[in-house]
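For reference, the structure discussed in these notes is given below.
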Amino acid sequence: MTSLVSAQRLGIVAVDEAIPLELRSRSTEEEVDAVILAVYRQVLGNDHLMSQERLTSAESLLRGREISVRDFVRAVALSEVYRQKFFHSNPQNRFIELNYKHLLGRAPYDQSEIAFHTDLYHQGGYEAEINSYIDSVEYTENFGDWVVPYFRGFATQRNQKTVGFSRSFQVYRGYATSDRSQGNGSRSRLTRELARNTASPVYAGSTAESLRGTSAGSRNQMYRLQVIQGAAPGRGTRVRRGKAEYLVSYDNLSAKLQQINRQGDTVTMISLA
């Protein structure tokens, strides 16, 4: 847990002091309601949810303990509501960042995690991508079947990388904001840092100056690749042609272009980052 003074300065008191919610066999109706709302808040990135968008059937099953909290999280993440809010409206890298935040409660640690999930979606589609987080060992160890996922990027936990703390500020911009109302629109927040394997600047609030690490220093020239992903051979039309963005160093540019070509994807733009 971060010290109170530091948490106040960084604007993370609400997250730092939050108590995880767990659905128990003897939970009251009010406690069940709190769990359901907490799942919507976490998985949907604190975005406004209209009454007609609620998953009433899944809610009913959870109230009757016919499904677990993990199952309810899965239902929300696989729903058309989640797809419309985060899948259809974001590039692939941003979508993966949000999946890490919503389902595992942290920011991605390195480029290999982004690459893994990009390839997983390309090969297995939307459901495989979502299920990979919820069925992971990391999810089980932190939330199990009955705890509502929560943002834990500012905590110190086993198997957690230190760089995750600073990168968390890029995907978390305050308790009162939503993941669809932040600045920079749908652009990925971590593409540059992950590509360079450097730490993000830490901002003390929305308009304060940042405490910069190596990401603010000079580096070798990076190139930004914008890519349209083609469906894997033999797949149905239900898998969309997604967009992705990569930051690649000059030394790795040729190899990355060859990899993109082998995957059947199309590079639409190469520019200096």
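The backbone N, Cα and C atoms fix where each Cβ goes, glycine too.
According to Swiss-Prot, the domain 'PBS-linker' annotation covers 1-180.
What Swiss-Prot records for 220-273 is domain 'CpcD-like'.
According to Swiss-Prot, the experimentally introduced change Glu29 to Arg is described as follows: Significantly decreases interaction of PBS-linker domain with phycocyanin beta subunit (cpcB). For Glu29 (mutagenesis position), the count of additional Cβ atoms within 10 Å of its Cβ stands at 8 [all protein chains shown].
Record note (Swiss-Prot) on the mutagenesis of Glu31 to Arg: Significantly decreases interaction of PBS-linker domain with phycocyanin beta subunit (cpcB). All protein chains considered, the CB of Glu31 (mutagenesis position) has 14 other CB atoms within 10 Å. DSSP classifies Glu31 (mutagenesis position) as helix under the three-state reduction.
Classification of Glu80 (mutagenesis position) by DSSP places it within a helix. Among the mutagenesis entries in Swiss-Prot is Glu80 to Arg, noted as: No change in interaction of PBS-linker domain with phycocyanin beta subunit (cpcB).
Mutagenesis annotation in Swiss-Prot: Glu141 to Arg, described as No change in interaction of PBS-linker domain with phycocyanin beta subunit (cpcB); the structure shown retains the original residue. Neighbour list (Glu141 (mutagenesis position), Cβ cut-off 8 Å, at least 6 residues apart, same chain): empty.
Here Glu80 (mutagenesis position) is positioned 26 angstrom away from Glu31 (mutagenesis position), judged by their C-alpha atoms. In sequence order, the list of same-chain residues 6 or more apart from Glu80 (mutagenesis position) whose Cβ falls under 8 Å from its Cβ is empty.
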